[in-house]
Amino acid sequence: MVVMAPRTLFLLLSGALTLTETWAGSHSMRYFSAAVSRPGRGEPRFIAMGYVDDTQFVRFDSDSACPRMEPRAPWVEQEGPEYWEEETRNTKAHAQTDRMNLQTLRGYYNQSEASSHTLQWMIGCDLGSDGRLLRGYEQYAYDGKDYLALNEDLRSWTAADTAAQISKRKCEAANVAEQRRAYLEGTCVEWLHRYLENGKEMLQRADPPKTHVTHHPVFDYEATLRCWALGFYPAEIILTWQRDGEDQTQDVELVETRPAGDGTFQKWAAVVVPSGEEQRYTCHVQHEGLPEPLMLRWKQSSLPTIPIMGIVAGLVVLAAVVTGAAVAAVLWRKKSSD
């Protein structure tokens, strides 16, 4: 595996990258990339994205008519032309490096040139509530599996298998961990602070969820209660069901938090209950935008099943659109909070 030079890591001008949120809580900044080979159809596609907290602020796609790092949030549009030229130049260099890495890894694993493969990468830093570095991280995945990760001490690496051991030794010989540590402890933190200040109206807000419970008969003897949380930011939220005050884990379905397409998020949790016992069940919602946790019960005046099913269908379509736009660059976010 080719070792990346520090300047190919999206290092912005003389700044840094980090995450988002209010100073009342933690914030993070992460960059994701994915290089996907496509035998017989030209060079591998490369996509990269940057996030502050839950907000995407930059994006690059090598398949664009004019590939450049582009803004995805209004508060980053104020950066000058030198910023965007530097971002684009570094991202293109990163793309070329990862294309070479794909070839190298295919050789490590003795794989055919006819098959498609994916190399994913993530780097980022978290700030604590005091605005200081909480943790930094860098991770690689190959074909959806862990490959190489920078350890929490920012001085050593963990290799997932024998092939990754080769890359680990190369990184150690080139003192890559020292370069990453300097970036994560300095540049990343500095730029995260800058982004949080420039985008504070958007990034340091807390929009509470709009909540309700719907009822969906399954059979004559049971029904599904679905607890909805809509239009909230940031994305972190907790939905739980209780029966007579005791947490329920069986027969509970919980979907992943989904973007709503307007900068907010959506989520629901459902539980199957015996017909006639609906009032014994309560949904509990915790979110930083709420002054205190909410407790909800189903009311027979709640919206009927048909409109809710329309919302479900809309969420499914929305999730598919968002996933298609993000491609593989956001498929792998494992260990980011380890």
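In case you wondered, yes, glycine gets a Cβ from its N, Cα and C as well.
If you look for the noted substitutions, you won't find them, since the model keeps the original residues.
As recorded in Swiss-Prot:
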BINDING   Tyr31, His94, Asn101, Tyr108, Ser167, Lys170, Gln179, Arg180, Tyr183, Tyr195  peptide antigen binding site
MUTAGEN   Cys66 to Ser  Abolishes homodimerization and homotrimerization. Decreases functional interaction with LILRB1. Does not affect homodimerization of isoform 2 and its binding to LILRB2
MUTAGEN   Glu138 to Gln  Decreases TAPBP-dependent transport to the cell surface
MUTAGEN   Glu138 to His  Enables TAPBP-independent transport to the cell surface
MUTAGEN   Cys171 to Ser  Abolishes homodimerization. Decreases functional interaction with LILRB1
DOMAIN    209-299  domain 'Ig-like C1-type'
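Checked against Tyr31 (peptide antigen binding site) by C-alpha proximity, the mutagenesis positions Cys66, Glu138, Cys171 yield Glu138 as the nearest. Between the two most distant C-alpha atoms of the annotated peptide antigen binders (Tyr31, His94, Asn101, Tyr108, Ser167, Lys170, Gln179, Arg180, Tyr183, Tyr195) there are 39 Å. Under a cutoff of 8 A between CB atoms, and with a sequence separation of 6+ in the same chain, the neighbours of Glu138 (mutagenesis position) are Trp121, Met122, Ile123, Ala149, Leu150, Arg180, Leu184. You'll find the Cα of Tyr183 (peptide antigen binding site) roughly 16 Å from the Cα of Cys171 (mutagenesis position).
For the domain 'Ig-like C1-type' (209-299), the DSSP-based tally of helix, strand and coil residues reads 3 helix, 54 strand, 34 coil. Counting in whole angstrom, Asn101 (peptide antigen binding site) lies 13 from Cys171 (mutagenesis position) by their C-alpha atoms. There are 24 other Cβ atoms within 10 Å of the Cβ belonging to Ser167 (peptide antigen binding site). Under DSSP, Cys66 (mutagenesis position) is assigned to coil, being neither helix nor strand in the three-state scheme.
Geometry remark: Gln179 (peptide antigen binding site) versus Cys66 (mutagenesis position), CA distance 31 Å. Residue pair Ser167 (peptide antigen binding site) / Cys66 (mutagenesis position) shows a Cα separation of 33 Å. A distance of 33 Å separates the Cα atom of Cys171 (mutagenesis position) from that of Cys66 (mutagenesis position). Over all protein chains present, the Cβ of Tyr183 (peptide antigen binding site) has 22 other Cβ atoms lying within 10 Å.
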